[in-house]
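Peer 1: What Swiss-Prot records for GLU36 is active site, proton acceptor. The alpha,alpha-trehalose binding site annotation in Swiss-Prot covers GLN14, GLU33, PRO34, GLN35, GLU36, PHE37, PHE38, GLN39, PRO48, TRP53 and is backed by experimental evidence. While the structure shown retains the original residue, Swiss-Prot records the mutagenesis experiment GLU33 to Ala with this note: 4-fold decrease in catalytic efficiency due to a reduction in both trehalose affinity and reaction rate. One mutagenesis experiment catalogued in Swiss-Prot, GLU36 to Ala, is accompanied by this note: 100-fold decrease in reaction rate and 3-fold increase in trehalose affinity.
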Amino acid sequence: MSDHPTAYLVLASQRSGSTLLVESLRATGVAGEPQEFFQYLPNTSMSPQPREWFADVEDQSILRLLDPLIEGKPDLAPATIWRDYIQTVGRTPNGVWGGKLMWNQTPLLVQRAKDLPDRSGSGLLSAIRDVVGSDPVLIHIHRPDVVSQAVSFWRAVQTRVWRGRPDPVRDARAEYHAGAIAHVITMLRAQEEGWRAWFTEENVEPIDVDYPYLWRNLTEVVGTVLEALGQDPRLAPKPVLERQADQRSDEWVERYRRDAQRDGLPL
């Protein structure tokens, strides 16, 4: 029996480059079927809708750009069924499991894990262990340029496309809004601070990768994760996703930096 871990969990915030990593790991065929399993809200069974990211915002110039809320249906599945589904769907035939967790999803994970039998503890680390079924390799992906990350988020939340290219017509309707981007920057910074505080509190030492390094060295990073799982690092593929940012995103980033300097917005 291998002494290597048989699971990994990518820890991140939205638009940090985590999809680039997990899709490359998925492409190996031996590194699980990683999904963002913990994004679904129990009251709707859906991932957060655009307006839910701006729940405390009253500025109508922001809200008018976001799709209205859909009611959804509550997720009534027992905790054990929920756990078993996650373990089954995230695993490749060789037994390796993969997943992705954002900091804003950690309360949901901890809350749902409370109802599992034979808990190993009550905190986040125990919740991860008890839901995944073992102690996974933890990989922390972060993006030092939070302005670019926030612009990417703001554009995606308007188009509802989180990977690949959006519909050109819908993308053309997306609008720059400094206040919305500022809101997202504050949210993303809080998520990253949450991860780093938790690492310190729990003495967790993940594989730590920033987005610029990941983008330039994707095959190497995938190989590192494969090696940690006891898999052949030579299976790491060439990049399978293209960069979503384009000239328009770059223009929004530069425009926001100017607005932030002038108006005292977060950077």
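Any Cβ shown, glycine's included, is placed from N, Cα and C.
If you look for the noted substitutions, you won't find them, since the model keeps the original residues.
Can you tell me where each of these features sits in this structure?
Peer 2: For GLU36 (mutagenesis position), other Cβ atoms within 10 Å of its Cβ number 19.
Under DSSP, GLU36 (mutagenesis position) is assigned to coil, being neither helix nor strand in the three-state scheme.
The C-beta environment of GLU33 (mutagenesis position), restricted to residues of the same chain at least 6 apart in sequence and closer than 8 Å, consists of ARG26, VAL89, GLY90, ARG91, THR92, GLY98.
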Peer 1: Taking the Cβ of PRO48 (alpha,alpha-trehalose binding site) as the centre, how many other Cβ atoms fall within a 10 Å radius?
Peer 2: 17
Peer 1: Counting across all protein chains shown, how many other Cβ atoms sit within 10 Å of the Cβ of PRO34 (alpha,alpha-trehalose binding site)?
Peer 2: 24
